[in-house]
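Asker: Per Swiss-Prot, the features are:
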- S16, G17, G19, K20, T21, S22, T36, T42, G65, H127, I164: GTP binding site (BINDING)
- G17, S18, G19, K20, T21, S22, T36, T42, H127, D130, L148, I164: GDP binding site (BINDING)
- T21 to N: Reduced affinity for all nucleotides, but with preferential binding of GDP over GTP (MUTAGEN)
- A29 to F: In RA3 mutant; abolished interaction with RPTOR without affecting GTP-binding; when associated with Y-35 and A-46 (MUTAGEN)
- Y31 to A: In RA1 mutant; abolished interaction with RPTOR without affecting GTP-binding. Does not affect interaction with TFE3 and TFEB (MUTAGEN)
- D35 to A: In RA2 mutant; abolished interaction with RPTOR without affecting GTP-binding; when associated with A-46. Does not affect interaction with TFE3 and TFEB; when associated with A-46 (MUTAGEN)
- D35 to Y: In RA3 mutant; abolished interaction with RPTOR without affecting GTP-binding; when associated with F-29 and A-46 (MUTAGEN)
- Q66 to L: Maintains GTP-bound state, leading to activate mTORC1 (MUTAGEN)
- E71 to A: Abolished interaction with TFE3 and TFEB without affecting interaction with RPTOR (MUTAGEN)
- E100 to A: Abolished interaction with TFE3 and TFEB without affecting interaction with RPTOR (MUTAGEN)
- H104 to A: Abolished interaction with TFE3 and TFEB without affecting interaction with RPTOR (MUTAGEN)
- K142 to R: Prevents RRAGA ubiquitination and alters interaction and regulation by GATOR1; when associated with R-220, R-230 and R-244 (MUTAGEN)
- K220 to R: Prevents RRAGA ubiquitination and alters interaction and regulation by GATOR1; when associated with R-142, R-230 and R-244 (MUTAGEN)
- K230 to R: Prevents RRAGA ubiquitination and alters interaction and regulation by GATOR1; when associated with RR-142, R-220 and R-244 (MUTAGEN)
- K244 to R: Prevents RRAGA ubiquitination and alters interaction and regulation by GATOR1; when associated with RR-142, R-220 and R-230 (MUTAGEN)
Amino acid sequence: MPNTAMKKKVLLMGKSGSGKTSMRSIIFANYIARDTRRLGATIDVEHSHVRFLGNLVLNLWDCGGQDTFMENYFTSQRDNIFRNVEVLIYVFDVESRELEKDMHYYQSCLEAILQNSPDAKIFCLVHKMDLVQEDQRDLIFKEREEDLRRLSRPLECACFRTSIWDETLYKAWSSIVYQLIPNVQQLEMNLRNFAQIIEADEVLLFERATFLVISHYQCKEQRDVHRFEKISNIIKQFKLSCSKLAASFQSMEVRNSNFAAFIDIFTSNTYVMVVMSDPSIPSAATLINIRNARKHFEKLERVDGPKHSLLMR
């Protein structure tokens, strides 16, 4: 019997012009940053269903941020908007001149969430950080984060700095979708087993359409803590370039005297990246190991997937 889809309601909210639709279009609709300039303002609520990892469907509510719409969300549409929410993503324009009003609307959202979906996870994105002078970004973000955490009580919120012009958008959205994957701990355990079996330094699992990182394993600390989202951004751009040439991205191998890295189609919904610090291991051996693990990870993607882990045969 085929698995039924598991729908997760995600609210995307924030003042008009804060950049909600632009980031949604980049992550889920394959826009590049410069093309988002032609997007118009969202009218009321735009619904979209994004299939993610096969059975998981993100029911994304992109809520227009004009004052009239915002007031309606908290009055006549309150129950409809805020009922059965899994995740609230609130986007703040870091250069907004109406910060007090932004915070007021955010707190109104939290009150409605507490009443209708008290278990929802809250994410705050301090957006358009590219407009802030580089030497001021850490300080400004830290101040905003402290304010948002204080205003969010008794709820917890996770804060991210974001920009459509760099990899920070992928870091934030990878963290968000990670919270929505039902069997993520089982996935991570099997990814760790897989990495240890093939003697890999790192293994990353990317969602196939968005190239968001959904799981990873590393056996030792690496110098660049932002490398995952950088890879997401680079490969997503490369995939889009391939599409413009009527070609599809299949796989990639990068190798030098210190390491070998492989990116390959893994399951019907994922790509895998394997990093080996022993470049003497033949490429063919690693690619065979990836191929042999595919069937097992295909089963894991189902909500009712197997409870056993990947072990050496």
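For all residues, glycine too, the Cβ spot is worked out from N, Cα and C.
Looking at the shown structure, can you explain where the listed features end up?
Answerer: In this view, T21 (mutagenesis position) is surrounded by 22 other Cβ atoms within 10 Å of its Cβ, with every protein chain counted. The DSSP secondary structure for T21 (mutagenesis position) is helix.
All protein chains considered, the CB of A29 (mutagenesis position) has 15 other CB atoms within 10 Å.
In the three-state DSSP assignment, the secondary structure recorded for Y31 (mutagenesis position) is coil.
A C-beta separation below 8 Å, combined with a sequence spacing of at least six in one chain, links D35 (mutagenesis position) to none of the other residues.
Taking Cβ-Cβ distances under 8 Å and a sequence separation of 6 or more, E71 (mutagenesis position) has no neighbours in its chain.
For E100 (mutagenesis position), the count of additional Cβ atoms within 10 Å of its Cβ stands at 8 [all protein chains shown].
H104 (mutagenesis position) falls within a helix when secondary structure is assigned with DSSP.
The secondary structure of K142 (mutagenesis position), as reduced to three states from DSSP, is helical.
The Cβ of K220 (mutagenesis position) lies under 8 Å from the Cβ of D201, each of which sits 6+ residues away along the same chain. According to DSSP, K220 (mutagenesis position) is assigned to coil rather than to any helix or strand.
The Cβ neighbour count for K230 (mutagenesis position), using a 10 Å radius and every protein chain shown, is 15.
Sequence-distant neighbours of K244 (mutagenesis position) (same chain, 6+ apart, CB under 8 A from its CB) do not exist here.
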Asker: Of all the recorded positions given, namely Y31, Q66, E100, H127, which is spatially nearest to S16 (GTP binding site) at the Cα level?
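Answerer: For S16 (GTP binding site), the spatially nearest of the recorded positions is Q66.
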Asker: Taking every protein chain shown into account, which of the binding-site residues G17, G19 has the largest tally of Cβ atoms within 10 Å of its Cβ?
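Answerer: Of G17, G19, the one with the most crowded Cβ is G19.
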Asker: Through the lens of DSSP with three states only, how would you label G65 (GTP binding site)?
Answerer: coil
Asker: Going along the chain, which residues six or more apart from Y31 (mutagenesis position) have their CB under 8 A from its CB?
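Answerer: Result: S22, S25.
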Asker: Between C-alpha atoms, which of these binding-site residues comes nearest to H104 (mutagenesis position): G17, G19, G65, H127, I164?
Answerer: G65
Asker: 10 Å Cβ neighbour count around G65 (GTP binding site)?
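Answerer: For G65 (GTP binding site), the 10 Å Cβ neighbour count is 23.
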